[in-house]
Amino acid sequence: MPAIGIDLGTTYSCVGVYQHGKVEIIANDQGNRTTPSYVAFTDSERLIGDPAKNQVAMNPRNTVFDAKRLIGRKYDDPKIAEDMKHWPFKVVSDCGKPKIGVEYKGESKRFAPEEISSMVLAKMKETAEAYLGESITDAVITVPAYFNDSQRQATKDAGHIAGLNVLRIINEPTAAALAYGLDKNLKGERNVLIFDLGGGTFDVSILTIDEGSLFEVRSTAGDTHLGGEDFDNRLVTHLAEEFKRKYKKDLRSNPRALRRLRTAAERAKRTLSSSTEATIEIDALFEGQDFYTKVSRARFEELCADLFRNTLQPVEKALTDAKMDKGQIHDIVLVGGSTRIPKVQSLLQEFFHGKNLNLSINPDEAVAYGAAVQAAILSGDQSGKIQDVLLVDVAPLSLGIETAGGVMTKLIERNCRIPCKQTKTFSTYSDNQPGVSIQVYEGERAMTKDNNALGTFDLSGIPPAPRGVPQIEVTFDLDANGILNVSAKEMSTGKAKNITIKNDKGRLSQAEIDRMVNEAEKYADEDEKQRQRITSRNALESYVFNVKQSVEQAPAGKLDEADKNSVLDKCNDTIRWLDSNTTAEKEEFDHKMEELTRHCSPIMTKMHQQGAGAGAAGGPGANCGQQAGGFGGYSGPTVEEVD
């Protein structure tokens with residue numbers, strides 16, 4: 001039984017299978033090799049694909065599309081609010097998650113985006129089964145490289161709902177690179193930039209392809225909310241305003257008229273890729289009024305100018321992350337229907353100083369082609385040219401946990417190869433602490449408040465011990481689908497707990513991802529200052545507690561009472577100062593450290609305990625996690641990183 005590759009797109013989906021040594025892209029029952037990602041609900045039936053899109057003007061409120069723009073997001077995501085202005089169907093909040101409300105067979109129904117996507121996936125599965133003449137369960141499904149953990153998990157869930165065993169979730173540009181590398185029989189080592197601009201998402205990935213068989217992703221960047229639909233929206237707004245200006249009627253209140261206008265705008269956009277002018281003719285568009293107009297390519301380019309320019313920022317970022325300059329890129333490969341737009345091509349060509357773009361692979365089918373190859377590899381196909389293929393992908397965002405002072409301590413860095421596993425040792429933050437709370441984040445900023453919380457779990461039952469003594473091993477395991485599993489283990493008792501980060505944790509909005517990554521560069525200096533400030537605070541805190549503990553536990557006769565009281569008074573003063581100056585600057589912490597060292601060092605030297613005291617308590621380090629259960633009534637962080 002063969003495995004299939006599915007490109008689940010925002011506007012169109014495509015399915016392929018690898019057999020007899022080649023990939024076949026499978027046509028649907030209408031004879032089309034791509035299927036609209038549309039689902040319609042009527043009084044009598046549910047329609048998927050071409051039939052759903054064909055009846056959209058008659059039934060706009062109950063025809064659902066763009067599920068990929070909703071999947072794995074929260075209802076209050078500003079991007080969803082923006083999209084809702086353009087959608088004729090109703091999106092409602094269900095416990096903070098978006099649900100789509102439709103009328104089906106006379107009843108009101110609510111569907112999650114995963115359910116709508118699963119219906120499209122089921123259609124692709126049926127298309128493949130009809131062609132192959134047997135039932136299919138195994139599949140590889142593609143997602144934008146910049147999809148976060150929640151969106152990947154939700155896509156995988158959609159596959160399961162559709163009755164598929166999802167062998168792997170792979171990144172769309174990586175799949176396209178696989179198609180390009182195998183199709184072109186590349187020789188030697190080549191750096192390839194995949195520019196993937198589809199109906200709703202945009203990705204840039206740079207790969208090094210060695211002898212057409214080793215595919216190593218060097219970097220990835222993008223915007224999960226930029227694509228052909230956004231260009232359509234600009235054109236629809238322009239045409240609706242022209243209609244209002246000409247006829248003093250606002251058609252935007254009428255979903256059917258707006259849908260007919262959108263269909264005409266999409267057709268005009270496609271025409272403008274090959275002609276310099278497109279004609280729009282719609283009979284009885286609104287209140288019996290016909291609408292005839294022309295749109296020039298120049299006007300369309302002006303309407304979308306900022307969106308087109310925005311495609312170059314991720315290209316620059318991908319080059320920077322891959323540590324390459326423009327001249328080191330051998331091939332620029334265009335993927336996704338929106339790369340047919342001449343202005344997008346010319347901007348990219350100018351950016352690369354006139355270098356020719358590679359237009360030799362089918363931009364609509366390349367991703368499904370690569371997914372089909374990966375499906376064959378994962379199901380054990382050893383035939384021909386795919387037997388030596390090795391694919392090495394990367395994590396799109398850094399992953400870590402919160403340590404004292406709200407610092408993001410990264411365990412897995414952005415653009416790190418996947419699958420990967422990283423372990424770090426942390427400890428408790430206060431004496432006799434019975435448990436720790438591990439808070440998991442993704443993002444690029446230095447402080448967790450600027451990143452996105454993925455999940456949290458508590459590890460309890462830690463035996464009573466001084467702060468810094470228990471050893472808690474935290475392991476991040478990022479699987480080949482880009483889905484994260486986190487575990488924590490207390491080494492002396494062997495107690496362990498783990499969590500798979502799922503999309504029910506109140507996940508990241510795309511606006512936040514964009515902000516995190518883009519602002520990380522802008523605020524690098526500020527982040528570094530904040531990091532240093534927290535490091536200085538932690539060093540002072542660690543030192544003062546270690547000194548205090550050493551003096552309190554000093555054997556009788558090792559230290560005279562006056563010295564002991566002098567050190568304890570100074571330590572208690574410092575602790576009080578720390579409690580009332582939590583937001584002090586780095587210089588203030590450093591000054592206090594000098595003052596305390598000057599006062600305590602001579603006395604500690606007398607004791608011959610300087611090194612031993614610090615060692616016993618685990619030394620200065622970063623501290624981790626907000627306390628979940630309020631252990632011992634202490635409300636601060638509850639784990640400490642061990643050097």
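From the backbone N, Cα and C atoms, a Cβ is placed for every residue, glycine too.
This is the original sequence, none of the listed changes applied.
If you check Swiss-Prot, you get these features:
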VARIANT   I25 to T  In strain: DSR 2
VARIANT   T208 to A  In strain: DSR 1
VARIANT   F286 to L  In strain: DSR 3
VARIANT   D306 to N  In strain: DSR 4
VARIANT   N358 to S  In strain: DSR 1
VARIANT   I483 to T  In strain: DSR 2
VARIANT   A617 to T  In strain: DSR 3
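Taking the features listed in Swiss-Prot, we show where each one sits on the structure.
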{"residue": "I25", "record": "variant position", "DSSP class": "strand"}
{"residue": "T208", "record": "variant position", "DSSP class": "strand"}
{"residue": "F286", "record": "variant position", "DSSP class": "strand"}
{"residue": "D306", "record": "variant position", "DSSP class": "helix"}
{"residue": "N358", "record": "variant position", "DSSP class": "strand"}
{"residue": "I483", "record": "variant position", "DSSP class": "coil"}
- Using N358 (variant position) as the reference point, find which of the variant positions T208, D306, I483 has the shortest Cα-to-Cα distance to it. T208
- Nearest to I25 (variant position) by Cα, among T208, F286, D306, I483 (variant positions)? T208
- The rounded CA-CA distance in Å from T208 (variant position) to D306 (variant position) is 30
- Query: Reported as an integer number of Å, what is the Cα distance between I483 (variant position) and D306 (variant position)?
  - Reply: 33
- Message: Please report the Cα separation of F286 (variant position) and D306 (variant position) in Å, rounded to an integer.
- Response: 31
